[in-house]
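According to Swiss-Prot, the features are:
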| type | residues | note |
| --- | --- | --- |
| MUTAGEN | N141 to A | Loss of glycosylation |
| MUTAGEN | N154 to A | Loss of glycosylation |
| MUTAGEN | N178 to A | Loss of glycosylation |
Amino acid sequence: MQCFSFIKTMMILFNLLIFLCGAALLAVGIWVSIDGASFLKIFGPLSSSAMQFVNVGYFLIAAGVVVFALGFLGCYGAKTESKCALVTFFFILLLIFIAEVAAAVVALVYTTMAEHFLTLLVVPAIKKDYGSQEDFTQVWNTTMKGLKCCGFTNYTDFEDSPYFKENSAFPPFCCNDNVTNTANETCTKQKAHDQKVEGCFNQLLYDIRTNAVTVGGVAAGIGGLELAAMIVSMYLYCNLQ
């Protein structure tokens with residue numbers, strides 16, 4: 001009986017934390033959707049660039065609703081000893097776990113296909129908007145500076161772009177000695193070709209593989225928590241009168 005009470009208490013506390021996290025995500029999502037201007041003032045140009053591609057507000061609202069509902073079900077089910085709430089909590093968490101595993105398998109098996117698909121989408125966008133659309137250009141500059149990469153595939157992605165047409169040169173990130181913006185020479189086609197700076201997609205894959213232990217540890221930790229929560233919910237379900 002003491003073991004049951006202890007596990008029940010831990011289940012309530014754990015899901016209360018999840019519930020509060022969901023409420024926070026939901027609140028931020030509503031804030032961004034209703035008053036995006038003040039959000040941009042606080043978080044600066046990078047948030048504006050991100051919102052160019054993904055509606056952050058709606059994404060946070062959706063994520064917040066799921067996490068909020070999950071935390072509520074787990075907390076309510078454990079507190080009131082409701083079998084219906086506990087089994088619903090279990091199946092929602094199971095679906096999330098299966099989706100995560102499926103996404104990981106797809107990412108591992110279809111990396112080449114994903115690269116080809118993204119190339120068809122991203123490269124034309126670079127050629128069309130880099131150098132003319134401020135937010136789009138800022139996103140790529142931030143990405144290339146952070147990952148120390150050039151374009152999606154390589155420097156050729158910027159050929160015929162507004163930036164190239166205006167400057168007759170490639171972004172400084174495409175030449176190694178220009179990454180810190182300290183070099184006086186422009187990044188010409190010959191120089192970019194000689195430097196062979198890696199494309200951002202391959203660089204991202206390289207960084208993930210280099211930090212595979214950390215990435216795997218985080219993924220395993222999240223998966224472990226989800227499995228533990230499912231086991232505990234089933235334990236409570238089976239031991240309720």
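Placed from the backbone N, Cα and C atoms, the Cβ positions cover glycine too.
Keep in mind that this structure shows the original residues, not the substituted ones.
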Under 8 Å between C-beta atoms and at least six apart in sequence, can you list the same-chain neighbours of N141 (mutagenesis position), or say none if there are none?
P171, F173
Number of other Cβ atoms within 10 Å of the Cβ of N154 (mutagenesis position) across all protein chains:
20
